[in-house]
Amino acid sequence: MKRILLAEDDNDMRRFLVKALEKAGYHVTHFDNGASAYERLQEEPFSLLLTDIVMPEMDGIELARRATEIDPDLKIMFITGFAAVALNPDSDAPRDAKVLSKPFHLRDLVNEIEKMLIAA
């Protein structure tokens, strides 16, 4: 079973994503901030980091940057209302990260995750 680490500070969105991703067959470990997610990344491997960009304690771009230092093969997907930030070539976001802009259809999220993990 593929393991997803989810970092999303919006409680309702996080609960919704966890439920949907588990229903799609993924094991999901979730946190409401980047710092806690980063701590878990240091303890165990994941197939995908699914993260919001704007979060307290550590933003999603910094989390993704640090995560790929630990595991260069980790797939990264940003879910955000601030797509321009992630796509900015001057940002520290990993170059092969995917960005899904809020609002999005759950079907689109699951399809993008499946594509990323198949390519792994």
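Any Cβ shown, glycine's included, is placed from N, Cα and C.
Bear in mind that the values here come from a model prediction, so they are computed numbers and not experimental data.
Summarised by DSSP class, the composition of the domain 'Response regulatory' (3-117) is 49 helix, 24 strand, 42 coil. Residues annotated as domain 'Response regulatory' in Swiss-Prot, with sequence analysis given as evidence: 3-117.
Among the mutagenesis results in Swiss-Prot, Phe16 to Arg has the note: 90% reduction in phosphoryl transfer from CckA-P to CpdR via ChpT. The residue drawn here is the original one. Within the same chain, no residue at least 6 positions away from Phe16 (mutagenesis position) has a Cβ under 8 Å from its Cβ.
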